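Per Swiss-Prot, the features are:
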- C25 to A: Slightly decreased inhibition of SigH (MUTAGEN)
- C25, H51, C55, C58: iron-sulfur cluster binding site (BINDING)
- C40 to A: No effect (MUTAGEN)
- C55 to A: Decreased inhibition of SigH; reduced interaction with SigH (MUTAGEN)
- C58 to A: Decreased inhibition of SigH; reduced interaction with SigH (MUTAGEN)
- C76 to A: No effect (MUTAGEN)
Amino acid sequence: MSETEREDERWTPPIGPIDPEHPECAAVIAEVWTLLDGECTPETRDKLKQHLEECPTCLRHYGIEERVKRLIAAKCSGEKAPDSLRERLRIQISRTTIIRG
């Protein structure tokens, strides 16, 4: 097992503001999927990217989510989730992040 794989096994997703210098981490993590899916506004995209450039923990979380997205795309290509399901999932992810934060 490589060092990166061992680090991934030990890593747990950030919950809430984890860095006093970056109190917006919980909101960024809640919106990572909108950035990955290209579903955020240009203004939100710029804010998220700026935060990711400044916050190594959120950048790491983003990288893991990006890998998950690629894996799902490779295994489930061709089918798109209905809009209603995507919206319910987005709301649930936001609620989970807010509750934990």
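Including glycine, each Cβ sits where the backbone N, Cα and C put it.
Swiss-Prot feature annotations superimposed on the structure.
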{"residue": "C25", "record": "mutagenesis position", "Cβ within 10 Å": "22"}
{"residue": "C40", "record": "mutagenesis position", "Cβ within 10 Å": "17"}
{"residue": "H51", "record": "iron-sulfur cluster binding site", "Cβ within 10 Å": "19"}
{"residue": "C55", "record": "mutagenesis position", "Cβ within 10 Å": "21"}
{"residue": "C58", "record": "mutagenesis position", "Cβ within 10 Å": "23"}
{"residue": "C76", "record": "mutagenesis position", "Cβ within 10 Å": "10"}
Relative to the Cα of C55 (mutagenesis position), which of the mutagenesis positions C25, C40, C76 has the closest Cα? C25
Here the Cα-Cα span from C25 (mutagenesis position) to C58 (mutagenesis position), rounded to a whole number of angstrom, reaches 7
Considering Cα atoms only, can you say which of C40, C58, C76 is the nearest neighbour of H51 (iron-sulfur cluster binding site) among these mutagenesis positions? C58
Whole-number Å only: compute the distance from the Cα of C58 (mutagenesis position) to the Cα of C40 (mutagenesis position). 17
Distance [Cα-Cα, Å, rounded] between C40 (mutagenesis position) and C76 (mutagenesis position): 23
Could you tell me which three-state DSSP class C76 (mutagenesis position) falls into? coil
